[in-house]
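Just below is one structure, and these are the notes that go with it.
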Amino acid sequence: MTEPAIITNASDPAVQRIIDVTKHSRASIKTTLIEDTEPLMECIRAGVQFIEVYGSSGTPLDPALLDLCRQREIPVRLIDVSIVNQLFKAERKAKVFGIARVPRPARLADIAERGGDVVVLDGVKIVGNIGAIVRTSLALGAAGIVLVDSDLATIADRRLLRASRGYVFSLPVVLADREEAVSFLRDNDIALMVLDTDGDLGVKDLGDRADRMALVFGSEKGGPSGLFQEASAGTVSIPMLSSTESLNVSVSVGIALHERSARNFAVRRAAAQA
């Protein structure tokens with residue numbers, strides 16, 4: 001097995017490319033930095049196109065990552081640890097990372113083509129929560145996620161890539177406004193169910209329904225907006241002790257999707273066999 005070459009010169013074009021990608025003020029985001037072995041491998045499997053993958057010269061690269069890069073013909077090089085330290089002066093120093101081309105943004109039509117339930121996050125802004133919800137939604141068979149008023153300019157945001165462990169490109173995650181989201185759900189006959197503290201239904205009731213749903217979750221402070229409340233086919237609550245004010249939104253999504261998982265898994269199996 002040939003060892004990756006080591007970049008020892010800070011003037012190497014790859015070093016400047018990394019500097020450019022990590023600038024916070026970029027007007028146009030066409031490439032992004034993806035850090036750590038697991039997110040890199042997940043993004044590669046999801047079909048994200050990588051320009052190159054890098055490792056710090058002081059840390060061995062995972063053989064599984066090297067094999068995957070070789071299979072997909074992705075160049076791999078090491079960077080001298082002193083240069084890595086300069087590249088990531090004021091932030092967490094990545095030991096392995098890659099420069100990737102940002103995929104085409106997912107569209108609502110991409111979600112429509114899939115049969116699973118839709119997760120709508122209305123005003124959820126904490127990136128760590130969004131990342132956890134991405135992973136849970138993928139694991140429990142959701143068709144995709146619609147982010148409304150998330151304050152994210154792109155799903156290629158490095159914070160979201162970290163929080164989702166790279167899974168953000170493995171299912172459609174769409175940025176939309178409230179009107180677009182409601183129109184999309186109506187046009188595709190997807191029943192809109194709002195999670196609320198005083199719901200008409202209990203979360204267990206979700207498992208009894210065979211129709212496709214959009215599960216709407218608001219922020220822990222504000223809850224879902226009036227537009228989603230008005231458009232809803234019903235409201236759903238998660239039983240909990242009265243001494244607990246609320247659940248973390250990522251936990252609520254996990255509970256609701258677990259109740260819907262049998263239905264969503266069946267849809268996924270049927271699509272795979274078609």
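Along the chain as shown, residues are numbered 1 onward.
Here the Cβ of each residue, glycine as well, is placed from N, Cα and C on the backbone.
Asp36 to Ala appears in Swiss-Prot as a published mutagenesis result, with the remark: Significantly decreases activity. Looking at Swiss-Prot, you'll find the mutagenesis Phe88 to Ala noted as follows: Significantly decreases activity. Under the heading of mutagenesis, Swiss-Prot lists Glu91 to Ala and annotates it as follows: Significantly decreases activity. Quoted from Swiss-Prot, the note on the mutagenesis of Arg92 to Ala is: Loss of activity. Taken from Swiss-Prot, the feature S-adenosyl-L-methionine binding site applies to Arg165, Leu195, Gly218, Ser219, Glu220, Ile238, Pro239, Met240, Leu247, Asn248, Val249, Ser250, Val251, Ser252, supported by a large-scale study or a structure entry. The mutagenesis experiment Ser219 to Ala is recorded by Swiss-Prot, whose note states: Slightly decreases activity.
For the binding-site residues Gly218, Pro239, counting C-beta atoms within 10 A of each C-beta gives the highest total at Gly218. Cβ-based crowding with a 10 Å cutoff singles out Val249 as the top-ranked of the binding-site residues Leu247, Val249, Val251.
Here Arg92 (mutagenesis position) is compared against the binding-site residues Gly218, Glu220, Pro239, Val249, and the shortest C-alpha distance is to Val249.
Comparing the Cα of Ser219 (mutagenesis position) with the Cα of every entry in Glu91, Arg165, Leu247, Val249, Val251, these being the recorded positions, the smallest distance points to Val249. Rounded to a whole number, the distance between the Cα atoms of Arg165 (S-adenosyl-L-methionine binding site) and Phe88 (mutagenesis position) is 19 Å. Look at Gly218 (S-adenosyl-L-methionine binding site): DSSP puts it in a strand.
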